[in-house]
Amino acid sequence: MSQTVHFQGNPVTVANSIPQAGSKAQTFTLVAKDLSDVTLGQFAGKRKVLNIFPSIDTGVCAASVRKFNQLATEIDNTVVLCISADLPFAQSRFCGAEGLNNVITLSTFRNAEFLQAYGVAIADGPLKGLAARAVVVIDENDNVIFSQLVDEITTEPDYEAALAVLKA
C-alpha cells in the first residue's frame, strides 16, 4: 500500500505505510556516526523518538534536528534518533558545528530497507530514494505510540503532538 505526500505542493508517492499507534515497531539496523551498526534493540527499555527526514543539509530538516535536540532535554528515559540518508560524516559535521549533543544521528545508507519497513520511502519525484518526513514514537516495549507522516515534506513535524504522548 502506498501513500501520497507533497514536495513543494506536488504529489509524491511514498511506498508502504507508516507504523500506526498500537503496532509493534519493526526492528532495524542503521549506521552510527562511527560507522558501526545500530539496532532498535540497543535502546531496549527506553522510549524512542524517530525523527525521519530526507537530508540534514536542508533548512527544514536541520530545524527539526535542532528542535528535537532541545526537546530531548525535557523528556526522561527517551532517546531521539535523527534518521536520514546522509552519510554519517555529514551528520557528525552538522551536529558538531551546531553543538547538538542530545540526539543520535543514524544513516540509512547501508540499510535502505528501513525506509520500506517504516513506510517513508519516497518512490517517485525529485527526492526518489530518500525518506519522507515523519516522526514515530516508540515506547519502552517497542510498541508504536505515535506516528506522523508529514503531508508537505517542506514543513516541520508536529513537535507538540509527539511531545504530548511522551508526557502523558
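The backbone N, Cα and C atoms fix where each Cβ goes, glycine too.
If you look for the noted substitutions, you won't find them, since the model keeps the original residues.
What Swiss-Prot records for Cys61 is active site, cysteine sulfenic acid (-SOH) intermediate, and it gives experimental evidence as the kind of evidence. Swiss-Prot lists 19-168 with the feature domain 'Thioredoxin'. Looking at Swiss-Prot, you'll find the mutagenesis Cys61 to Ser noted as follows: Abolishes catalytic activity. One mutagenesis experiment named in Swiss-Prot is Cys82 to Ser, and its note says Reduces catalytic activity by 28%. Swiss-Prot documents Cys95 to Ser as a published mutagenesis change and attaches the note Reduces catalytic activity by 80%.
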The domain 'Thioredoxin' (19-168), counted residue by residue under DSSP: helix, strand, coil: 45 helix, 40 strand, 65 coil
Whole-number Å value for how far Cys61 (mutagenesis position) lies from Cys82 (mutagenesis position) (Cα to Cα): 10
Neighbourhood of Cys61 (mutagenesis position) by C-beta distance under 8 A, where only residues 6 or more apart in the same chain count: Phe53, Pro54, Ser55, Ser84, Arg133
Count of other CB atoms lying within 10 Å of the CB belonging to Cys82 (mutagenesis position): 26
Taken over the domain 'Thioredoxin' (19-168), the model's mean pLDDT: 90
